[in-house]
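**Student:** Take this structure first; my questions come after.
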Amino acid sequence: MAPQSAVDRAAMAQAAQDIEQSANAIRGMQNQLASAKDQLRSHWEGDASMAFEAVFNRFNEDFSRVLKALDGMHESLVQTRITYEAREEAAQQSVNRVQALLNG
């Protein structure tokens, strides 16, 4: 017997929404941190300030990679759901055609 597959489209949609909300919250935090860093740097000069800037920039790059990954997961979930629904609809139409032929 072939393995069966079940897809919970509502759960898939909820997961996509949760990921999008999380990414938006993280973007907000990233913007707040950048603003706080800019404010701090406006009153701070010297080698320590420049070292902090370099570390912050690396941290911000990592932050951006996380956001890119979240955006990718969101897009994949959305596209997978769209593809699944289209295939499910096509399969249902095929079943309906066969049923119509059998019913004469």
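Every residue gets a Cβ built from N, Cα and C, even glycine.
Swiss-Prot feature annotations, pasted as is:
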- Tyr84 to Ala: Still activates EccC A-543 ATPase activity (MUTAGEN)
- Glu88 to Ala: Still activates EccC A-543 ATPase activity (MUTAGEN)
- Val98 to Ala: Peptide of residues 95-104 no longer disrupts EsxA-EsxB complex, does not activate ATPase activity of mutant EccC A-543 (MUTAGEN)
- Leu102 to Ala: Peptide of residues 95-104 no longer disrupts EsxA-EsxB complex (MUTAGEN)
**Student:** Can you tell me how far the Cα of Glu88 (mutagenesis position) sits from the Cα of Val98 (mutagenesis position), in Å?
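**Tutor:** For Glu88 (mutagenesis position) versus Val98 (mutagenesis position), the Cα atoms are 15 Å apart.
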**Student:** If you count Cβ atoms within 10 Å of each one, which of the mutagenesis positions Val98, Leu102 comes out on top?
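**Tutor:** By the 10 Å Cβ neighbour count, Val98 comes out on top.
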**Student:** State the three-class DSSP label for Val98 (mutagenesis position), counting H, G and I as helix, E and B as strand, and everything else as coil.
**Tutor:** helix
**Student:** Which residues in the same chain, at least 6 apart in sequence, have a Cβ under 8 Å from the Cβ of Tyr84 (mutagenesis position)?
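**Tutor:** Sequence-distant Cβ neighbours: Val7, Arg9, Met12.
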